[in-house]
Amino acid sequence: MATPLPDFETARGGGAVASSSTTVLPSSVSSSSSSSRPLPVANSFSDDAEEISPILIFLFFHKAVCSELEALHRLALEFATGHHVDLRLLRERYRFLRSIYKHHCNAEDEVIFSALDIRVKNVAQTYSLEHKGESNLFDHLFELLNSATETDESYRRELARSTGALQTSVSQHLAKEQKQVFPLLIEKFKYEEQAYIVWRFLCSIPVNMLAVFLPWISSSISVDESKEMQTCLKKIVPGEKLLQQVIFTWLGGKSNTVASCRIEDSMFQCCLDSSSSMLPCKASREQCACEGSKIGKRKYPELTNFGSSDTLHPVDEIKLWHKSINKEMKEIADEARKIQLSGDFSDLSAFDERLQYIAEVCIFHSLAEDKIIFPAVDGEFSFSEEHDEEENQFNEFRCLIENIKSAGASSTSAAEFYTKLCSHADQIMETIQRHFHNEEIQVLPLARKNFSFKRQQELLYQSLCIMPLRLIERVLPWLTASLTEDEAKNFLKNLQAGAPKSDVALVTLFSGWACKGRKAGECLSPNGNGLCPVKTLSNIKEVNLQSCNACASVPCTSRSTKSCCQHQDKRPAKRTAVLSCEKKTTPHSTEVANGCKPSGNGRSCCVPDLGVNNNCLELGSLPAAKAMRSSSLNSAAPALNSSLFIWEMDSNSFGTGHAERPVATIFKFHKAISKDLEFLDVESGKLIDCDGTFIRQFIGRFHLLWGFYKAHSNAEDDILFPALESKETLHNVSHSYTLDHKQEEKLFGDIYSVLTELSILHEKLQSDSMMEDIAQTDTVRTDIDNGDCNKKYNELATKLQGMCKSIKITLDQHIFLEELELWPLFDKHFSIQEQDKIVGRIIGTTGAEVLQSMLPWVTSALSEDEQNRMMDTWKQATKNTMFDEWLNECWKGSPDSSSTETSKPSPQKDNDHQEILDQSGELFKPGWKDIFRMNQNELEAEIRKVYQDSTLDPRRKDYLVQNWRTSRWIAAQQKLPKEAETAVNGDVELGCSPSFRDPEKQIYGCEHYKRNCKLRAACCDQLFTCRFCHDKVSDHSMDRKLVTEMLCMRCLKVQPVGPICTTPSCDGFPMAKHYCSICKLFDDERAVYHCPFCNLCRVGEGLGIDFFHCMTCNCCLGMKLVNHKCLEKSLETNCPICCEFLFTSSEAVRALPCGHYMHSACFQAYTCSHYTCPICGKSLGDMAVYFGMLDALLAAEELPEEYKNRCQDILCNDCERKGTTRFHWLYHKCGSCGSYNTRVIKSETIPPDCSTSS
């Protein structure tokens, strides 16, 4: 399942601005990974065309990776369904892909994301963390591949599932980069900066991998795309011809660096040959971009072979590395002591940079030993523990420096920091010296003994190629600067002799850099007669070589060194914008990274700089080196707390060791989601041999999970993430997770499609099997059809297993990163009250039916303590609502609950609820004989008890008192009609007849509701169509929640209240489209929903659709009123106009700007003559036009002479400020807000200047 590259709009020129939120990349790379369609803009990189963003070259890599993942997963599926597949070849191709992808990710972390984080915060960290998750997937896959048991069917399926999960995860990650990262890079960086970033990216990949990386991409894309890639590289690689030759030699696959650096030719070749868009003999057909239109004959000089007559063994050069590193560490330790003595912070950044440099050198040196030297030696040597210890010590050292920087010079702990600084420096130096000594006495003697002179030279060259170009450019002059002249010359001899002949340009570059470490760039060749490759390169003869714009600069020739070096400084214009900043030098690299310095003897070497160590964008390098070393040793992903960026250091400092916050309850849903994902993953393995019942149950569980996941992701996208983004420091932090939700929703949809097809196929197979049993025929045609169906069913079942595995891994990774990155942000940036509001906002958009299903689903995945904490948080967020009452009624009415107290979730709450029910039974349905026996004093005593009960709501008290006072009359009314009815009609009940909403059409119901039943009122035991019909003819109100019986108006049978008629003759006749078991509400006409927080049924589509419940106001509001002014329990009052209780009113209610409410009809009538709130007196809307009219009126009005100098003190009802204004008999304008909604608080005569406010 390859992820197609999105259609992007061409981003031209320097820093093209993205349209909307996503910049579109060229359609030339928009074809899917499996497409070989020619590119429509193959010449868009030409000099005549407008410039296209260099960032787009990454799309070629994405396409190559997606194509290879798709091809490998297809092989794994074939293997799982019984086809023959060479597992060895599959394993090698995956190993190659992993190596390529790992180095790409490391370079991305070092360069791309570091650069992006400079301009756009809160984006890079998520993608870096995803790299670690993908590394874990590769680890798991290789565990399977290394334990191959081809005969085990479960192994085959697990392999297919794992390859599918890897493909899905990587494809989604790359697609997100294309939608978010690339557009941001194009938008925020100029063209020259983009080219610099891509060039530094290439220079940050180890040389031995870059030699594989470029030709593999080129072989994985179409011919036109390959040409476009070459043209793009011309614009990216600096114009110096030597650099162009190095890169395009690799791109054409002409270099032997791959073979020389222990990357198997067979593995590389098999990956090239198996690529879906492999171009045979590509190197022979496609020219290097530095060559002309015709392939010329190029005569490369033979690299000087200095023979092996020297007594020194080349492998002893490892001691030179050790010596230089020890020297540098000693200088660092001395510098630390100087800082301690002086207490000067000014050089701390330079000190930190120097430490980073030597740490990177040590890490790559250790990597070279682990991957090149030690495996070649026959002895079983491993210094991985020493290497890990050194890396950890360097990391601790850098963290200490960061702490010193953050503490500041005035810190009282500065002295302690400096002491630790010296101690750490001495400790690292001691560790390194001990480690180097052990290597020199254990490993080097065996290497001298077992390897020929030539082999030792080759190993040294391979070790150097473990480093990236960016580091080699700094290391070689640094190393040669610390050597004697003889040591430096021998080092250069061995370097040149150990390289393959095809690497002439690369060795030339290395040699020139090495010479820069000597005084005045002195050439290190034994004499000045041209043996130095930098000099001999100028003798290259080109036949029929046409000039190339990308290679316009002339290499160093026999001209004067001065003119050569002057020419080197003439870099292409596109680089000057980036490289014009001042070069930074560190104490260890003075005069080393400054390019060549001509000398008078004409023997200086001049080669071009890469231009990436002048770090204008301040990109890091050490973290990528650490990541490479970690992954190379034990194939495990780096620890999550090994920072890729400095700002990650405190990423784990939140969320642990603190009391659980309200928002944590939202993340409790992650546990339930993970539990169901595990269920789908495991149970999907049983789909091949199962019955129809199992498939139906599996589909049901899948739909349940899909629904709850959708509700959860919508809550995050609509509420949680916008809350995070509202904080200025957290912009962009959630965009990646929003993209995850869209991708995961598509995965659910894909699974649903396959599951539906699988279910239909299973039914067909069962039907065919039954038909065969009946007909007892066994024709050849039937056998063929059944065989094809069974084969297709097995393929679909295997595919579905992989998809379930993929969605489990994808969602688990998504959940893990959310909890790691986003969860701590709520504790850091949101107060408890803000978190309560967020929780209330989320559950306030969740309907009763969803909550009723969701709560048991979530709590089943939690411990008892977690359940209690979650419910406490929910009740705190809903403290102003009826949620607790609804919760009790739901648990009481649950079909799974019994009448016993022990089966109820909350015994204490149920006891309270039972007490209310007992009181209700005693107060609302008394026996009439008992009522008649109560005297007036006893009745008054009961009423006083109600008034004194502080646990009762005031509305409840009024209702109970009213019923007590009318109880004698109610009892009499209950007795007399029953007796009369019994005397006249025997068992016939009053009202036992149908009523009609539309008598002509025979539609059941009443004037208030369309429904097919009547309700028996608990208060008077009579049948009424609805409570309004009851209240209309009675002097008391009907409590519909106490209704237990109903009458079906079709069969006229009284039965327990429910959604359908239980009489057999009615055959499940529905009482209404909407039935609420709590409110006992039936409505067959309107859209109605039950709000669990109002604990009432309201007209509307539902919470989260067209309404939400505000937990502060305790009312349901339209979705457009999200940003309203809250007043606690504002709807639990009477309408200020008609005095009807608003909370239970069925009429439309209008929210006023001040936060109060009134009926919409009352508002219309009231505003005909008033414009202020009848409760608080504030203006009911924007009165600017009206106030402007009053301004004009007063301006035209002239006061009598005796009132002109009189002023009045006023209080503004709108802004609540006091002020002074000129006298008027009616209108007084507020000097602060300009409102005329004011009142006079004092009148007096003062000087004319009286237009003030306070």
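Cβ coordinates come from backbone N, Cα and C, glycine included.
Per Swiss-Prot, the features are:
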- Cys1006, His1008, Cys1026, Cys1029: Zn(2+) 1 binding site (BINDING)
- Cys1019, Cys1020, His1030, His1036: Zn(2+) 2 binding site (BINDING)
- Cys1076, Cys1079, His1090, Cys1097: Zn(2+) 4 binding site (BINDING)
- Cys1091, Cys1094, His1109, Cys1116: Zn(2+) 5 binding site (BINDING)
- Glu108 to Ala: Loss of sensitivity to iron (MUTAGEN)
- Glu369 to Ala: Loss of sensitivity to iron (MUTAGEN)
- Glu716 to Ala: Normal sensitivity to iron (MUTAGEN)
Fill in the CA-CA distance, Cys1079 (Zn(2+) 4 binding site) to Cys1091 (Zn(2+) 5 binding site), as an integer in Å.
11
I'd like to know which of these binding-site residues, His1008, His1036, His1090, is least surrounded, judged by other CB atoms within 10 A.
His1008
Cys1116 (Zn(2+) 5 binding site) has how many other Cβ neighbours within 10 Å of its own Cβ?
23
For Cys1026 (Zn(2+) 1 binding site), what is the secondary structure state per DSSP, taken as helix, strand or coil?
coil
For Glu716 (mutagenesis position), list the number of other Cβ atoms lying within 10 Å of its Cβ atom.
23
Remaining residues near the recorded Zn(2+) 1 site, that is with C-beta within 8 Å of the centroid of the site residues Cys1006, His1008, Cys1026, Cys1029:
Gly1005, Glu1007, Tyr1009, Phe1024, Thr1025, Arg1027, Phe1028
Take the C-alpha atoms of Cys1020 (Zn(2+) 2 binding site) and Cys1029 (Zn(2+) 1 binding site) and report the distance between them in angstrom, rounded.
13
Could you check the binding-site residues His1030, His1109 and say which one's CB has the most other CB atoms within 10 Å?
His1109
For Cys1094 (Zn(2+) 5 binding site), the number of other Cβ atoms found within 10 Å of its own Cβ:
21
Cys1076, Cys1079, His1090, Cys1097 excluded, remaining Cβ within 8 Å of their centroid (Zn(2+) 4):
Ala848, His1074, Ser1077, Ile1078, Lys1080, Leu1081, Val1088, Tyr1089, Leu1096
Report the same-chain neighbours of Cys1091 (Zn(2+) 5 binding site): residues 6+ apart in sequence with Cβ closer than 8 Å to its Cβ, ordered by sequence.
Ala848, Cys1097, Arg1098, Leu1103, Phe1107, His1109, Cys1116
Cβ neighbours of Cys1019 (Zn(2+) 2 binding site) where a neighbour is any other Cβ within 10 Å:
19
Compared by Cα position, which of the recorded positions Glu108, Glu369, Cys1019, His1030, His1036 is the closest one to His1008 (Zn(2+) 1 binding site)?
His1030
Distance, Cys1026 (Zn(2+) 1 binding site) to Cys1019 (Zn(2+) 2 binding site) (CA atoms, angstrom):
14
Just give me the nearest neighbour of Glu716 (mutagenesis position) among the binding-site residues Cys1029, His1030, His1036, Cys1076, Cα to Cα.
Cys1076
Fewest Cβ neighbours within 10 Å, where candidates are the binding-site residues Cys1006, Cys1026:
Cys1006
Specify the count of other C-beta atoms within 10 Å of the C-beta of Cys1076 (Zn(2+) 4 binding site).
19
